[in-house]
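Heads up, the thing below is written out as structure tokens.
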Amino acid sequence: MSANLKYLSLGILVFQTTSLVLTMRYSRTLKEEGPRYLSSTAVVVAEFLKIMACIFLVYKDSKCSVRALNRVLHDEILNKPMETLKLAIPSGIYTLQNNLLYVALSNLDAATYQVTYQLKILTTALFSVSMLGKKLGVYQWLSLVILMAGVAFVQWPSDSQELNSKDLSTGSQFVGLMAVLTACFSSGFAGVYFEKILKETKQSVWIRNIQLGFFGSIFGLMGVYVYDGELVSKNGFFQGYNQLTWIVVALQALGGLVIAAVIKYADNILKGFATSLSIILSTIISYFWLQDFVPTSVFFLGAILVIAATFLYGYDPKPAGNPTKA
């Protein structure tokens, strides 16, 4: 049963991530009158939707009893403040990570950023080994290195994108490099820390998602105030929202639920593979649908490497002859 849930959750993650990327691209390219929707507010609304969905799922698990739901929420969240506070750590780190990536993008050329940021694949594996005691074989480590290279090639910027930042100073590039490296380590730690909480405590995935969403909403509202406070006060929180925007928000909320399920029933490393495959899938669909991407030989090389790495990670060599104990 758990194996079925693992592959089902990974499949849904690929579908959700691909759909989200495509709808986000499409929604941001539409030319409409009035202001565009603010991505910072969309993140907050998605967190609230995720919380509401999780409360409904807890309600369903409580045999559709409002009294039982209130008891579960009271016992598992209000009566366990320290357990709830544990989720402030990954939520805060994710917020910090988003800010670090903004600094990195402002101080690095696109190619350096894309290649360096793929180190998060290896940092996730390192934290999985050190914090969860996960054992990886030689083929699995090799597949992670190949995956890192493949994703970097798939997302390699075109010549027109590279022309933007040729005159960056050495000091500026150092700041950008430190920012992206810190983001890589924080991403790996936060993901594995959340996995450790999900797998080593008795609270359900939905309760943990409510706790994570609570802190995510707080940090998200802080982000709205800092980055878009002036625009919100001028045009409103829901400026630019339309039917497509709500689809994007709903997909983001679904992503939070699916990622938690993937981490619970699979792990962060497999999540990385699923996300990498969705990058390729969304890019190919984008070429045919949105026509905003022209595949290059570098992209095809990266796609081959990602697919090869995926198969290599699952490769389990049969011991020949008399097996020896490690």
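The backbone N, Cα and C atoms fix where each Cβ goes, glycine too.
Around the Cβ of ALA42 (mutagenesis position), 22 further Cβ atoms fall within 10 Å across all displayed protein chains. In Swiss-Prot, a published mutagenesis experiment is listed as ALA42 to Cys, annotated Severe impairment of UDP-GlcNAc transport activity. Does not affect membrane localization.
Under the three-state DSSP scheme, ALA42 (mutagenesis position) falls in the helix class. Annotation of the published mutagenesis ALA42 to Gly in Swiss-Prot: Severe impairment of UDP-GlcNAc transport activity; the original residue is retained in the structure shown.
What Swiss-Prot notes for the published mutagenesis of VAL44 to Cys is this: Severe impairment of UDP-GlcNAc transport activity. Does not affect membrane localization.
What Swiss-Prot says about the mutagenesis result for GLU47 to Gln is this: Completely abolishes the biosynthesis of GlcNAc glycoconjugates. Cβ-based neighbour count (10 Å, all protein chains) for GLU47 (mutagenesis position) stands at 26.
Here the residue is the original one, but Swiss-Prot notes a mutagenesis experiment at this spot, GLU47 to Cys: Severe impairment of UDP-GlcNAc transport activity. Does not affect membrane localization.
Among the mutagenesis experiments that Swiss-Prot reports, GLU47 to Ala is described with the note: Abolishes protein expression.
Look at LYS50 (mutagenesis position): DSSP puts it in a helix. Here the residue is the original one, while Swiss-Prot reports the published mutagenesis LYS50 to Arg with the comment Almost completely inactive UDP-GlcNAc transport activity.
Around LYS50 (mutagenesis position), the same-chain residues six or more apart in sequence whose CB sits under 8 Å from its CB are ASN209, GLY213, GLY216, ALA253, GLY256, LEU257, listed in sequence order. What Swiss-Prot says about the mutagenesis result for LYS50 to His is this: Abolishes protein expression.
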